[in-house]
Amino acid sequence: MAQEEEDVRDYNLTEEQKAIKAKYPPVNRKYEYLDHTADVQLHAWGDTLEEAFEQCAMAMFGYMTDTGTVEPLQTVEVETQGDDLQSLLFHFLDEWLYKFSADEFFIPREVKVLSIDQRNFKLRSIGWGEEFSLSKHPQGTEVKAITYSAMQVYNEENPEVFVIIDI
């Protein structure tokens, strides 16, 4: 299992963005980006399945901006369900992407999965962040959609997930 990753993406942060980033403690980063033809594969892991899902959501948002520049000014909740763990992960990420792209332009600094009901495949989560603003947050690459292509959920001793996102 990989260790916590250091964010090496260069966003050419302004002094104001660096100041916001320094204002809050860094959020644990247990994810990486894997090369994939024309898309990006997210690989996230955690001590629990909940943490692996959280990290996958943060990997998705981390591809769109430096989440360290986001201030936890608002709270957004997402509840979703699926037919199995893969569809639950898909709908979880899709709902968070909707909060960003179509609904509130909400970008989280942190996402926390409050519970996963693995019997009925339901999930409750919460995120702390703010409305995305180009004047405040560096622009990464837009995530257009979540895909089922090569999606994997390993719910074992060291849970990990793999998801391809369409960019």
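Glycine residues also receive a Cβ, built from the backbone N, Cα and C atoms like all the rest.
Here the original residues stay in place, and none of the substitutions has been built in.
According to DSSP, D39 (mutagenesis position) sits within a strand segment. Among the mutagenesis experiments that Swiss-Prot reports, D39 to A is described with the note: Abolishes ability to activate tRNA ligase activity of RTCB.
Here Swiss-Prot flags D39, D166, I167 as Ca(2+) binding site, drawing on similarity to another entry.
In Swiss-Prot, a mutagenesis experiment is listed as K144 to A, annotated with the note Abolishes ability to activate tRNA ligase activity of RTCB. For K144 (mutagenesis position), applying a Cβ distance below 8 Å and a minimum sequence separation of six or more within one chain yields I165, D166, I167.
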With the Ca(2+) site defined by D39, D166, I167, which remaining residues of that chain have Cβ atoms positioned within 8 Å of the Cβ centroid? H36, A38, V40, V143, K144, A145, T147, I164, I165
Where does K144 (mutagenesis position) sit by DSSP, helix, strand or coil? coil
